[in-house]
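Asker: Annotation of the mutagenesis experiment Y6 to A in Swiss-Prot: Partial resistance to Vpu and significantly reduced activation of NF-kB; when associated with A-8. Looking at Swiss-Prot, the entry for mutagenesis of Y8 to A says: Partial resistance to Vpu and significantly reduced activation of NF-kB; when associated with A-6. According to Swiss-Prot, the experimentally introduced change K18 to R is described as follows: Abolishes redistribution to late endosomes in cells expressing KSH virus E3 ubiquitin-protein ligase K5. The mutagenesis experiment K21 to R is recorded by Swiss-Prot, whose note states: No effect on redistribution to late endosomes in cells expressing KSH virus E3 ubiquitin-protein ligase K5. Annotation of the mutagenesis experiment C53 to A in Swiss-Prot: Prevents homodimerization and inhibition of SARS-CoV, HCoV-229E, and HIV-1 viral particles production ex vivo; when associated with A-63 and A-91. Where Swiss-Prot documents C63 to A as a mutagenesis experiment, the accompanying text is: Prevents homodimerization and inhibition of SARS-CoV, HCoV-229E, and HIV-1 viral particles production ex vivo; when associated with A-53 and A-91. Here the residue is the original one, while Swiss-Prot reports the published mutagenesis N65 to A with the comment Loss of glycosylation site. According to Swiss-Prot, the mutagenesis experiment C91 to A carries the following note: Prevents homodimerization and inhibition of SARS-CoV, HCoV-229E, and HIV-1 viral particles production ex vivo; when associated with A-53 and A-63. Here Swiss-Prot notes a mutagenesis experiment, N92 to A, with the remark: Loss of glycosylation site. Impairs anti-viral activity.
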Amino acid sequence: MASTSYDYCRVPMEDGDKRCKLLLGIGILVLLIIVILGVPLIIFTIKANSEACRDGLRAVMECRNVTHLLQQELTEAQKGFQDVEAQAATCNHTVMALMASLDAEKAQGQKKVEELEGEITTLNHKLQDASAEVERLRRENQVLSVRIADKKYYPSSQDSSSAAAPQLLIVLLGLSALLQ
């Protein structure tokens, strides 16, 4: 048999004890950290799965749904408001255009009224003149009628006014037709 020689690192005894104590300390520290972190994790897990937590989660989800619905309704309301504002602007523009048109129509109507008033004044003057002329001709006609009647009773051969009577009658009829 061959001889075997084992070479061991010779470690002093005191170093081995220090190592064991160090490993034991690290192990205890790790175990302590696991326990310190594990206990709150277990408590958190229990609380997270509790009925109150689930109710809170449901409430949060409902709030999100309601918030989303309200945001949609707000968006629709804002769009509707913008549409109404656009319609109001159109209506205001139309009203302004109609008011301008109405003012123009009023001015034109006032001008027409003034023209008609002037024409009425002119026609009234013509009517007064024609009435005065008719009155004058009526008096002349009466005078001529009296003369004609006198000539029937007192005939005269040199009377030229009897030929003017039919002409005067035609003038009177023409004037009365104009007045009507």
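Note: Cβ is positioned from N, Cα and C throughout, glycine not excepted.
How about a rundown of where these features are and what they're close to?
Answerer: Annotation for K18 (mutagenesis position): no same-chain Cβ neighbours under 8 Å separated by at least 6 residues are found.
When other Cβ atoms within 10 Å of the Cβ of K21 (mutagenesis position) are tallied across all protein chains shown, the result is 10.
In sequence order, K47 constitute the residues six or more apart from C53 (mutagenesis position) in its chain with CB-CB distances below 8 Å. Secondary structure at C53 (mutagenesis position), taken from DSSP and collapsed to helix, strand or coil, is helix.
Its Cβ placed at the centre, C63 (mutagenesis position) has 10 other Cβ atoms within 10 Å. According to its DSSP assignment, C63 (mutagenesis position) is helical.
Taking the Cβ of C91 (mutagenesis position) as centre and 10 Å as the limit, one finds 10 other Cβ atoms among all the protein chains shown. In the three-state DSSP classification, C91 (mutagenesis position) falls within a helix.
In the structure as shown, the Cβ atom of N92 (mutagenesis position) sits within 10 Å of 10 other Cβ atoms.
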Asker: Using a 10 Å cut-off, grab the number of neighbouring Cβ atoms around the Cβ of N65 (mutagenesis position), all chains included.
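Answerer: Its Cβ has 10 other Cβ atoms within 10 Å.
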Asker: Tell me whether K21 (mutagenesis position) sits in a helix, a strand or coil according to DSSP.
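Answerer: Where K21 (mutagenesis position) sits, the three-state DSSP reduction gives helix.
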